[in-house]
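Here's the structure we're looking at; comments come further down.
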Amino acid sequence: MATAAAETLGLLWGWLWSESFWLPQNVSWADLEGPGDGYGYPRAQHVLSVFPLAVCIFSVRMLFERFIAKPCALRVGIKDSPVNKVEPNDTLEKVFVSVTKYPDEKRLKGLSKQLDWSVRKIQCWFRHRRNQDKPPTLTKFCESMWRFTYYLCIFCYGIRFLWSMPWFWDTRQCWYNYPYQPLSRELYYYYITQLAFYWSLMFSQFIDVKRKDFLMMFIHHMIGIMLTTFSYVNNMVRVGALIFCLHDFADPLLEAAKMANYARRERLCTTLFVIFGAAFIVSRLAIFPLWILNTTLFESWEIIGPYPSWWLFNALLLILQVLHAIWSYLIVQTASKALSRGKVSKDDRSDVESSSEEEDETTHKNNLSGSSSSNGANCMNGYMGGSHLAEEQGTCKATGNLHFRASPHLHSCD
């Protein structure tokens, strides 16, 4: 039994790392064991260093949010208010959990008779109960400030060292002498740090503000991590670094817009969101296909020719480009409403979500009048990174996470 299991695992491992699938013709994994120059060639063992680094990044994040982001939030006027617990009531709790969080008028009257409470009191109970589950604005601001800081720093680092790389200016050099392209120190740090950050996102999902797209984002992060790992082991790190940098370009603007929203700076929020939309569309609908897809599809075909994993990576990049087009359409819709109304309105991509300090009176009234209201629309994710900006009570509301990074990197959408 043990021998059969070992043989099965051996076959599975051999299939997973099949040279005929992952590498060009006449290239073997043994060929990439040589030292090369600098940090040598990418190896699977290098990926192991990602896990302690991910823990370090996660720890730095906790310290950053506690000692830097929180004081900044308080300074811009965000309150550190405790969540007020609603009066316990088993009957209403059962309805809230199992039936609806937004009872209609008929149900309210029935509960009123059953509990001998006024309809108004029951309305207030449900409103406070909803707010009890919603994250404080302070928490969301701190999360966005951390992501803003990381995205800005990693983008600056990436563009600084890529600027001096010949393959940044001539993408054909991503494929000359492939896969015998040794790692530089800067490229090694850049790739491993990015991969570690995505692993830290996996950890933090379980303590971050819970979104309706939790499962989707979990799967999205897993796929992004797998693709980024494979691209590293496969030594597609040059073009992978270009994709990283391009996807990092717009993310700081989104997080900045969300912070402005949480701080109730509506005009600044709208301005930043419109700038973000322009940056996203230019980078994803113009630069990505003309710069990235051109080199991965045509230049690589001419220089090294196709092989099985080449088709896989390009298929994923084409799917990513389709998502870019969909996301851009939704961003244009939201930006158009922002410009016409003077503020960011409901983002069709995102969950509508208020903090525990805010009350959703408009949604509540719509329910009582029989209109349908939703606590969210489909979220927008991507990359390889996601973003959710919404309007509640006529104010600029930023919610969710825009991780266009899922496979930026060959991701995830904060």
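Just so it is clear, glycine is given a Cβ too, placed from its N, Cα and C backbone atoms.
Classification of LYS134 (mutagenesis position) by DSSP places it in coil, neither helical nor stranded. What Swiss-Prot says about the mutagenesis result for LYS134 to Ala is this: Abolished ceramide synthase activity.
For LYS134 to Arg, Swiss-Prot lists a mutagenesis experiment annotated as follows: Does not affect ceramide synthase activity.
Annotated domain 'TLC' per Swiss-Prot: 139-340, in sequence order, evidence recorded as sequence analysis.
Cβ contacts within 10 Å of LYS140 (mutagenesis position), excluding its own Cβ and spanning all protein chains shown: 25. Under mutagenesis, Swiss-Prot gives LYS140 to Arg with this note: Does not affect ceramide synthase activity.
For the mutagenesis result LYS140 to Ala, the note given in Swiss-Prot is Abolished ceramide synthase activity.
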Mean of the pLDDT scores, which run from 0 to 100, over the domain 'TLC' (139-340): 90
Neighbour count (Cβ, 10 Å) for LYS134 (mutagenesis position): 21
